[in-house]
Amino acid sequence: MSEAELEQTPSAGHVQEQPIEEEHEPEQEPTDAYTIGGPPRTPVEDAAAELSASLDVSGSDQSAEQSLDLSGVQAEAAAESEPPAKRQHRDISPISEDSTPASSTSTSSTRSSSSSRYDDVSEAEEAPPEPEPEQPQQQQQEEKKEDGQDQVKSPGPVELEAQEPAQPQKQKEVVDQEIETEDEPSSDTVICVADINPYGSGSNIDDFVMDPDAPPNAIITEVVTIPAPLHLKGTQQLGLPLAAPPPPPPPPAAEQVPETPASPTDDGEEPPAVYLSPYIRSRYMQESTPGLPTRLAPRDPRQRNMPPPAVVLPIQTVLSANVEAISDDSSETSSSDDDEEEEEDEDDALTMEHDNTSRETVITTGDPLMQKIDISENPDKIYFIRREDGTVHRGQVLQSRTTENAAAPDEYYVHYVGLNRRLDGWVGRHRISDNADDLGGITVLPAPPLAPDQPSTSREMLAQQAAAAAAASSERQKRAANKDYYLSYCENSRYDYSDRKMTRYQKRRYDEINHVQKSHAELTATQAALEKEHESITKIKYIDKLQFGNYEIDTWYFSPFPEEYGKARTLYVCEYCLKYMRFRSSYAYHLHECDRRRPPGREIYRKGNISIYEVNGKEESLYCQLLCLMAKLFLDHKVLYFDMDPFLFYILCETDKEGSHIVGYFSKEKKSLENYNVACILVLPPHQRKGFGKLLIAFSYELSRKEGVIGSPEKPLSDLGRLSYRSYWAYTLLELMKTRCAPEQITIKELSEMSGITHDDIIYTLQSMKMIKYWKGQNVICVTSKTIQDHLQLPQFKQPKLTIDTDYLVWSPQTAAAVVRAPGNSG
């Protein structure tokens, strides 16, 4: 069946129309219908008629009106020849026609539907349009476009349609009488448009350019090709056979076929289909690269097809400034050339540096202050160093290392003079200078050295006291019997005994209480060698941060992790099993695989979310070793033993629905000859100043009371440990003396038995509060009720935030037989 016969076949959504021209003018040629009700024929129209006649002679199955309508050049010329008429409405419906068999590459059903949907083009020129409102028709067309939006391939060619003059009213009435149903498009109707002439002229979209002087009745419509299954119900109901689709065009030669990538994983462009037309082929190649999305809605004829704007990104400079793009015709360009050249001369060596320690971006220049420091030239040289808080301190450069930052490849390990070693760390070169004014911070000078009359070591103090006693022996007057002699509050002159020499016990207590660092001269040869080795090993810490649970903690001291782990900048430690890793990916994988959610051992205390676990070092040796390695990052003078058998570990945890999170711990020997109840105690920095330290101290003394011994922590204590213990001791003693301020006197022995604190610790604490005096060769406590109340009001002696409730403690002291296993027993 030819396409001319299909035009008379009703399709889905259309009603078969009767040839109206035959009823009114049966003898008139089809080409004359184009001029009904219109102006006289022009030479262009005569040429169109001749062209249609030639098409009919050549065997074309299309009418002259259709061929004329599909000629873009002739339609444009006809529109120019006609006088501009008043535009009543704009028809934006997509109209197209299958003109050549070579362009039909779809199935038979697709061709039939496209022909039946738009075969009314020629009939619309012959018959007047139906009196149907414009707005509903546009809404129906928009609904069809939305239904077929998911099946859009690419935009089709642009066609021109010239609106014809209105037909006589009589002919319009005849059409209304014959058509019983509205010509509404069916929901199954799909638009199918191919190229006008794929292999000839007009195949390029640039050939169809809208003349800006064209009358407004010329509409540019963009049509899309929608591949979808069609249902030609009207044709099937009539029983009309469908024509077989024409054979596809022959494939091009082998040399025209693009080469296939050698590898299926090749990232090269995919070759286009060989049966596509040149225009579709070019569009296919353009769409294979990222571009703008395909426009589905028809464009306005007055809209220009502009290329996408060029993406102009701001230029990121070393000063983090956004430089805007300026046009070539700007007058400011020539005036600022000289200024830019001067700035380039000044900033020749301007680079960016990202400080890994302070997480700040700084600008470095080529001045001498940014040059590399040679530590070997002057190891004891003192520099000015800016800390992270902005203060400038005097310090010493101890070590250097190379970083991944190309702009500032060197970092330096510095020690601040007069500050604790836990504040040492790695800093960038821009934070070190010979002049404090170059760093731009508040300069903090170290504490002044001790006065000549104040000893720096116990040996010097003993020498000064001996000289003072010899000089004042002849001038000393007899003291009154009732005069009270309080110990001095100053730690360096605590013992006010001008007529006595300091004993070895007093010297040891003085060094322990004040954490006096012994000089190498006071140590034996073996001890001095070990101390020097310890300082050389622990002087430099390479692990800057510790990722532990939800916290990233800055480390304080050196810890002897293995070589590859000890030099890592960030160490990742699982908070449940204490396994350490170097890489974040390994840490994330381990957290997913680790099934432990609490420390090993048994839980001996639980109140609220506070839990304490007792872990035997002999049973869980690996876990205890890992715990000690991690604790060494925050403890200076801590001795690590690979033999964990003699120790018990008490781990304090906060428990929630995810598990038990380690807060701190303390360890103790199973059997101590000196009755030490704490060998090592630590609260992690994120949990400090929350009362957990005093809670662990109180728990250790509670265990000592249950064992029936009076315990004390191992000495020396760190600076933070000494403050915590002194605060706990002071509050405990004040609470005991608060109810005993009667005429009878309380003794140090009674306080020791009630509190579990040793005599030496009680004397040290009362001396710091000026509540003890030395009278007739013994220490006597002399306090009043007002003195106790005044001390309890001080912030350092306030009540602890957390206390131990013995009702929740499930623990009994272990006997010697349980601690030390009898020989010969296995297991």
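Cβ atoms here come from the backbone N, Cα and C positions, even for glycine.
The noted changes are left out; the structure has the residues it started with.
According to Swiss-Prot:
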ACT_SITE  Glu714  active site, proton donor/acceptor
BINDING   Cys574, Cys577, His590, Cys594  Zn(2+) binding site
BINDING   Ile681, Arg689, Lys690, Gly691, Gly693, Lys694, Ser718, Ser727, Tyr774, Lys798  acetyl-CoA binding site
DOMAIN    538-813  domain 'MYST-type HAT'
MUTAGEN   Tyr416 to Asp  Abolished association with roX1 and roX2 non-coding RNAs and recruitment to the male X chromosome. Knockin flies show male lethality
MUTAGEN   Trp426 to Gly  Abolished association with roX1 and roX2 non-coding RNAs and recruitment to the male X chromosome. Knockin flies show male lethality
MUTAGEN   Cys577 to Gly  Abolishes histone acetyltransferase activity
MUTAGEN   Gly691 to Glu  Strongly reduces histone acetyltransferase activity. Males fail to metamorphose and hatch. Does not affect association with roX1 and roX2 non-coding RNAs
VARIANT   Glu5 to Val  In strain: Congo 159, Congo 194 and Congo 216
VARIANT   Ala48 to Ser  In strain: Africa-1 and Africa-5
VARIANT   Asp119 to Glu  In strain: Congo 216
VARIANT   Gly156 to Asp  In strain: Congo 8, Congo 13, Congo 194 and Mof.820A.s
VARIANT   Gly202 to Cys  In strain: Africa-0
VARIANT   Phe384 to Tyr  In strain: Africa-0, Africa-3, Africa-4, Congo 194 and Mof.591A.s
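Counted over all residue pairs in Ile681, Arg689, Lys690, Gly691, Gly693, Lys694, Ser718, Ser727, Tyr774, Lys798, the record's binders of acetyl-CoA, the longest Cα to Cα distance measures 37 angstrom. For the recorded site, Ala48 (variant position), the DSSP three-state label reads helix.
Annotated pair Lys690 (acetyl-CoA binding site) and Tyr416 (mutagenesis position), C-alpha to C-alpha distance, rounded: 28 Å. The binding-site residues under consideration are Cys574, Ile681. Their Cβ neighbour counts within 10 Å are lowest for Cys574.
Sorting the recorded positions Gly691, Gly693 by the number of other Cβ atoms within 10 Å puts Gly693 first. Under the DSSP three-state reduction, His590 (Zn(2+) binding site) is assigned to helix. Recorded residues Phe384 (variant position) and Ser718 (acetyl-CoA binding site) have their alpha carbons 27 Å apart, per Cα-Cα distance. Under the three-state DSSP scheme, Trp426 (mutagenesis position) falls in the strand class. Those residues of the chain, other than Cys574, Cys577, His590, Cys594, with a C-beta within 8 angstroms of the mean position of the Zn(2+) site C-beta atoms are Tyr576, Leu578, Lys579, Leu591, Glu593, Arg596.
The recorded positions close to Cys594 (Zn(2+) binding site), defined as a CA atom within 10 A of its CA, are Cys577 out of Ala48, Cys577, Ile681, Gly693, Glu714, Tyr774. Closest in space to Gly691 (mutagenesis position), of the recorded positions given as Tyr416, Ile681, Glu714, is Ile681, taking the CA atom of each residue. Taking Cβ-Cβ distances under 8 Å and a sequence gap of 6 or more within the same chain, the neighbours of Glu714 (active site, proton donor/acceptor) are Tyr676, Val678, Ala679, Cys680. Mean pLDDT, taken over the domain 'MYST-type HAT' (538-813), works out to 89 on the 0 to 100 scale.
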